[in-house]
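Trainee: I am attaching a structure below and will ask some questions about it afterwards.
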Amino acid sequence: MPYLGSEDVVKELKKALCNPHIQADRLRYRNVIQRVIRYMTQGLDMSGVFMEMVKASATVDIVQKKLVYLYMCTYAPLKPDLALLAINTLCKDCSDPNPMVRGLALRSMCSLRMPGVQEYIQQPILNGLRDKASYVRRVAVLGCAKMHNLHGDSEVDGALVNELYSLLRDQDPIVVVNCLRSLEEILKQEGGVVINKPIAHHLLNRMSKLDQWGQAEVLNFLLRYQPRSEEELFDILNLLDSFLKSSSPGVVMGATKLFLILAKMFPHVQTDVLVRVKGPLLAACSSESRELCFVALCHVRQILHSLPGHFSSHYKKFFCSYSEPHYIKLQKVEVLCELVNDENVQQVLEELRGYCTDVSADFAQAAIFAIGGIARTYTDQCVQILTELLGLRQEHITTVVVQTFRDLVWLCPQCTEAVCQALPGCEENIQDSEGKQALIWLLGVHGERIPNAPYVLEDFVENVKSETFPAVKMELLTALLRLFLSRPAECQDMLGRLLYYCIEEEKDMAVRDRGLFYYRLLLVGIDEVKRILCSPKSDPTLGLLEDPAERPVNSWASDFNTLVPVYGKAHWATISKCQGAERCDPELPKTSSFAASGPLIPEENKERVQELPDSGALMLVPNRQLTADYFEKTWLSLKVAHQQVLPWRGEFHPDTLQMALQVVNIQTIAMSRAGSRPWKAYLSAQDDTGCLFLTELLLEPGNSEMQISVKQNEARTETLNSFISVLETVIGTIEEIKS
């Protein structure tokens, strides 16, 4: 290993670099320098040969110079006493007759990250902007942006900006593109580079001479120009027409976006453009590059929001291949759902049916949900397939089919009879809470059509004590009461037993309150129960299942060829906000927003909870409520990221802890009653980047320590440590209140 005996290695290399016989042999000399670079990249400190490496730069060998420049840029900040020697060497090479040497030296100078280096690189950069060699001008233009970054918050050099604007007329196309990039960086605080009519027309005329990367860049900058007349607009569109046929997907997408933005007043032109890019998009969807394929599929879905069925004739292009990754398969299934019509429905359903038995449970469930979405239009065919899937008696398939049936009978009442005939016997293959809730809901609402409905619910009642999900218990209460109204003789006894358990023994307050509500409602009379439970009502989630209206192209044209179709508009806005602004300390809500009958937390302790230690990048989002089912599902799917114990003595009121947690935006999902043992609490919180923290607090009988278990949906050690710090502060504050 080179790390052992490193001093001997440095001495050996230093001796070799000073050997005149090696210096006389160019290949041997270069090989020694390559050894220095190799050891440097392996982590060995090679700063001891700095002087010898600077001397090695005095050569006509371009390869050797490049290696030495790499070394000097790496170690110059670590050797400030010798860095000036390196700068002088580079400045000298900036005047070398060879343009490759001049450009290489200038690029290396701009890469130095040292205080005060600006005064040394300014004049070489200005000279480079006027150099006859295009390669040197390319490097000098990019060096302007680097020099501006080194200056920090100093004022923008107007003369330098004017020089860069004049270089937009340069004969070298790469210099032009580099000028745009540098101006954008330098003028970032002023809104970026300004594209006026002369610049826009000049760039349009030079487009054919640019490489594909440059074309994509220029198309993005041209979005800032607004034509003055309709005639000018169509002249620009005619110039851009050929780029819709480019072999580069980036150029095609950039040209398409520019077309959509410029033609915002001409919907027929927008539609024609989207028809013309159908071929390139389909080719990208079949690309071997998985990243390109995924992004293309996201853009296809975006286009389908405005042009439903736009790709219907090419539906087979979206059939999934066995070797494709999971995320691409899910996108293709979503697209297939939107391409179904009378001509291809049978083929699409057969394809989706094959996916339902995929080895990936998540993909199989997504395919079943997709069939459920198609069932709103082609009900009979889809219900038949879903019924056949129930016969497979596989837990993950049965669970999703029952959930799909629940949504289907709600939206398509005509299929209720077929669904009710398919349900008997499926309860044996349902174990998770979502499937149980869906089945119980169906038995409660349509139990009069299902012969064994009371007996299935009776099994749930008998096992209610071992049921761990409060949402299942609440659904069971409602379903059994509904079924009691239509089949009272079979349900009266078990309803009484369930109400007794929920009121007298259940520890979850939400379940207990619902049991009390139904008990008191029954005391009022059956007519009142029917009026409340069986009255016509609309569910708030109905809007999620209805067909979304077609969106005009202009509503998403500005998001085309960006990451918005990939992340979603809201999520991307959050990411952009975090990238654009430095993280600030979390701003906690004021305690006055939480109403309480009495001071659960003394004012001095409230101030302590609010004045938490700096949590770095952590900023918990207020009012982030999770359902118990979602919490449970996520909790079971994640591994414990952190565990610890905190000292704990005596009793406390749970409301005190809940109040303190709310102050710091940590929500309580469920909590045991005061004094119960073991005592548990489940908490959730989410930061502004979407990282979710799920927490379990546990107090065992006779134990003087509180056990804390935290799970995280994204592995971020820094934010996890910040969250633990906040949690420790809250619990420590409550401990002081008790004492």
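A Cβ is built for glycine as well, from the same backbone N, Cα and C atoms used for every other residue.
W635 to A appears in Swiss-Prot as a published mutagenesis result, with the remark: Decreased interaction with TEPSIN. Under the heading of mutagenesis, Swiss-Prot lists I669 to A and annotates it as follows: Decreased interaction with TEPSIN; when associated with S-670. For the mutagenesis experiment A670 to S, the note given by Swiss-Prot reads: Decreased interaction with TEPSIN; when associated with A-669. According to Swiss-Prot, the mutagenesis experiment Y682 to A or V carries this note: Decreased interaction with TEPSIN.
Looking at the shown structure, what environment does each listed feature sit in?
Mentor: The Cβ of W635 (mutagenesis position) lies under 8 Å from the Cβ of Y682, L694, E696, K711, each of which sits 6+ residues away along the same chain.
Around the Cβ of I669 (mutagenesis position), a 10 Å sphere holds 20 further Cβ atoms from the protein chains shown.
Secondary structure at A670 (mutagenesis position), as computed by DSSP, is strand.
Other C-beta atoms found within 10 angstroms of the C-beta of Y682 (mutagenesis position) number 20, with every protein chain shown included. In three-state terms derived from DSSP, Y682 (mutagenesis position) belongs to an extended strand segment.
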Trainee: Can you give me the same-chain residues 6 or more apart in sequence from A670 (mutagenesis position) with a CB-CB distance under 8 Å?
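Mentor: Long-range Cβ contacts: P470, D508, A628, K680, A681, Y682.
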